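Now, the feature entries from Swiss-Prot:
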type	residues	note
ACT_SITE	H33	active site
ACT_SITE	D102	active site
MUTAGEN	S30 to R or W	Abolished protein-lysine palmitoyltransferase activity and ability to activate CyaA
MUTAGEN	H33 to S or D	Abolished protein-lysine palmitoyltransferase activity and ability to activate CyaA
MUTAGEN	C67 to S	Does not affect ability to activate CyaA
MUTAGEN	S68 to T	Does not affect ability to activate CyaA
MUTAGEN	A140 to G	Reduced ability to activate CyaA; impaired ability to palmitoylate CyaA at two sites
MUTAGEN	A140 to G	Reduced ability to activate CyaA; impaired ability to palmitoylate CyaA at two sites; almost only acetylate CyaA at 'Lys-983'
MUTAGEN	R141 to L or K	Does not affect ability to activate CyaA
Amino acid sequence: MLPSAQAPSLLNPTDDFAALGNIAWLWMNSPMHRDWPVHLLARNTLAPIQLGQYILLRCNDVPVAYCSWALMDADTELSYVMAPSSLGGNAWNCGDRLWIIDWIAPFSRDDNRALRRALAERHPDSVGRSLRVRRGGDTARVKEYRGRALDAAAARAQLDRYHAELIAGLRASNGGYAPRGRGTA
């Protein structure tokens with residue numbers, strides 16, 4: 001129990017600890033996450049829990065799916081893409097560029113679809129991106145998403161602008177970076 005002399009917090013420790021436990025349980029059931037070190041669990045979950053930047057879905061009081069996101073500025077986005085482990089502290093909420101950091105739905109495609117719907121409802125007017133790494137792989141690719149209320153053409157224009165800025169930043173910081181897939185910016 002916390003001492004009564006401690007200043008009150010806007011966070012509810014009981015709810016935060018419960019969320020962390022539910023998320024840890026999902027990590028243990030995820031083929032991709034289960035062998036990751038505990039420090040990655042802390043690094044990737046504590047900030048979004050404290051900031052409320054996550055969705056946790058439950059079915060019959062059992063956690064079935066989880067995602068978290070960061071809202072980055074262009075510089076933080078560049079650092080994150082170059083070194084995903086660089087995400088820390090204020091980087092989780094320093095801009096308006098939505099990046100999905102974790103996506104765990106280990107039990108069914110229905111849970112995955114429900115999580116996608118919940119995220120689209122939570123961010124109806126946003127485009128988002130994520131770094132997607134296949135299990136056992138070491139190369140990430142950028143996946144793109146758009147909210148339900150966002151016009152497809154407006155979303156494409158915004159994503160193309162973000163993509164061009166990211167490619168320019170990567171080239172400037174990494175010399176001969178050459179993107180694969182979508183061509184050059």
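Positions of Cβ are set from backbone N, Cα and C atoms, glycine also.
None of the noted substitutions appears here; every position holds its original residue.
Location within the structure of each feature annotated in Swiss-Prot.
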{"residue": "S30", "record": "mutagenesis position", "contacts (Cβ under 8 Å, 6+ apart)": "I104, P106"}
{"residue": "H33", "record": "mutagenesis position", "contacts (Cβ under 8 Å, 6+ apart)": "L26, W27, D102, I104"}
{"residue": "C67", "record": "mutagenesis position", "contacts (Cβ under 8 Å, 6+ apart)": "Y54, I55, I100, I101, D102, W103, I104, L115, L119"}
{"residue": "S68", "record": "mutagenesis position", "contacts (Cβ under 8 Å, 6+ apart)": "N44, T45, P48, Q53, Y54, I100, I101, D102"}
{"residue": "A140", "record": "mutagenesis position", "contacts (Cβ under 8 Å, 6+ apart)": "P84, L131, R132, V133"}
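The number of other Cβ atoms within 10 Å of the Cβ belonging to R141 (mutagenesis position), over all protein chains shown, comes to 12. Look at A140 (mutagenesis position): DSSP puts it in coil.
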